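Single-structure report; data block below.
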Amino acid sequence: MKVEEILEKALELVIPDEEEVRKGREAEEELRRRLDELGVEYVFVGSYARNTWLKGSLEIDVFLLFPEEFSKEELRERGLEIGKAVLDSYEIRYAEHPYVHGVVKGVEVDVVPCYKLKEPKNIKSAVDRTPFHHKWLEGRIKGKENEVRLLKGFLKANGIYGAEYKVRGFSGYLCELLIVFYGSFLETVKNARRWTRRTVIDVAKGEVRKGEEFFVVDPVDEKRNVAANLSLDNLARFVHLCREFMEAPSLGFFKPKHPLEIEPERLRKIVEERGTAVFAVKFRKPDIVDDNLYPQLERASRKIFEFLERENFMPLRSAFKASEEFCYLLFECQIKEISRVFRRMGPQFEDERNVKKFLSRNRAFRPFIENGRWWAFEMRKFTTPEEGVRSYASTHWHTLGKNVGESIREYFEIISGEKLFKEPVTAELCEMMGVKD
């Protein structure tokens, strides 16, 4: 099948059907009516306003525009008051400042307060940029809406769509800028094959250059990197996917990949064959939003991984997972058990003062000289990675992220073997260990 034929079929997966479009229009009309009754100044922004939303992902974003003279407290209070008044049902959510998420005629809606500014350089918070983003894109994206949908669908099917910390992928705004810059999905994919970690894409100037990091210049604020939340690994995944797609295009690139789930018995055999120590730190999930939770999980995972390296347990990889009730930090180590004794390096024999200090310590075994340097046998506090992590998490919980650390301090357990394989982490374990279908 030719690329063009594949993309035609892919469009069926990403373009909303007539019913979804009708539902959106009805909700928009009702929302406009309610806002107009309140005499509020507002603007519809985002993928719905620009007709670039993905099939099945209908959500309306409306920004309330307040005068610059309003204090942040006035903006917050008035924004919440209006949001509550115009939605059928609602909940308060938090970004840089609170906003209202809810439903109008069965469609999800975000009502976000911001300042009405003349210039983007005068922004007081990140959301103040959004109306400028919409204004810049509105005319330029016309006629390319489905190209945006193809790119979003391609990214979503491969797990790298969304700038939130849980994903650290491509934002919707970034997708639209790439389509404006390259002109189509296919041209974006062709060119992305040559991206590097130092590629700079300046959309407003229409140029690609080399810089210090992967940087997509915001046409509204040239100092801002639209790709700042995109992780290096997800950039690499996208480049690889683009190369694969151009070598052997197929509709499969637009179909969601289901996480590999295998039976505990098969997982047990895989771990046995690998001869490694596989275990998890399990603790209660802190009651915080994902964008605060996931950076802390990443930090905790990294800190424990570094500890395992220092203690010579030779960790291979780590992963983490948050379920409804619990969080899991997953690790695989090459060393299942290490000797109790190890050798500690001391000073060279010429260093009299430090030699004296080194030899004065009370040890179970005699120190010795090797290649002109003093060495000593010392005893480890723990001989398995599980013992080590139990000790480290108990004493260093305060280094593992504010909320995650507190949760670990209150309760945690180290689980492995059959108990671990019965927890809802099999997909993450398979990914961590590179298990094939």
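Just so you know, the numbers here start at 1 and follow the chain as drawn.
Any Cβ shown, glycine's included, is placed from N, Cα and C.
None of the listed substitutions appears in this model.
Summarising the annotation, Swiss-Prot assigns ATP binding site to Ser47, Arg50, His133, Lys152, Tyr161 and lists experimental evidence as the type of evidence. Under the three-state DSSP scheme, Lys152 (ATP binding site) falls in the helix class. All protein chains considered, the CB of Lys152 (ATP binding site) has 25 other CB atoms within 10 Å.
Within 10 Å of the Cβ of His133 (mutagenesis position) there are 21 other Cβ atoms, across all protein chains. Sequence annotations record features per position, and here Swiss-Prot assigns CTP binding site to Ser47, Arg50, His133, Lys152, Tyr161 based on experimental evidence.
Taking a C-beta cut-off of under 8 Å and a sequence gap of six or more, Asp61 (Mg(2+) binding site) has these contacts in its own chain: Phe44, Val45, Gly46, Ser47, Tyr48, Ala49, Val109, Asp110, Val112, Thr130. The feature Mg(2+) binding site is assigned by Swiss-Prot to Glu59, Asp61, Asp110.
Shown in sequence order, His134, Leu137, Glu138, Ile141, Glu145, Glu176 are the residues of the chain, 6+ apart in sequence, with a C-beta less than 8 angstroms from the C-beta of Arg50 (mutagenesis position). According to its DSSP assignment, Arg50 (mutagenesis position) is coil. For the mutagenesis result Arg50 to Ala, the note given in Swiss-Prot is High decrease in both AMP and CMP incorporation.
Take the CB of Asp110 (mutagenesis position) and look out to 10 A: across all protein chains shown you find 19 other CB atoms. In Swiss-Prot, the entry for mutagenesis Asp110 to Ala states: High decrease in both AMP and CMP incorporation. The structure shown retains the original residue.
Quoted from Swiss-Prot, the note on the mutagenesis of His133 to Ala is: No decrease in both AMP and CMP incorporation.
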Item to check | Spatial neighbours of Glu59 (Mg(2+) binding site) that are distant in sequence (at least 6 apart) but have CB under 8 A | outcome: Gly46, Ser47, Tyr48, Trp53, Val107, Glu108, Val109, Asp110
Item to check | Chain-internal residues near Tyr161 (ATP binding site), provided their CB is under 8 angstroms and they sit 6+ positions away | outcome: Lys152, Leu155, Val167, Gly169, Phe170, Cys175
Item to check | CB contacts for Ser47 (ATP binding site) [other CB atoms within 10 A, all chains] | outcome: 22
Checklist entry - The record names Ser47, Arg50, His133, Lys152, Tyr161 as the residues that bind CTP; what is their largest Cα to Cα distance in Å? => result 19
Checklist entry - Taking the center of the Cβ atoms of Glu59, Asp61, Asp110 at the recorded Mg(2+) site, which other residues in this chain have a Cβ no more than 8 Å from that point? => result Gly46, Tyr48, Ile60, Val62, His101, Glu108, Val109, Val112
Checklist entry - Per DSSP, Glu59 (Mg(2+) binding site) is which: helix, strand or coil? => result strand
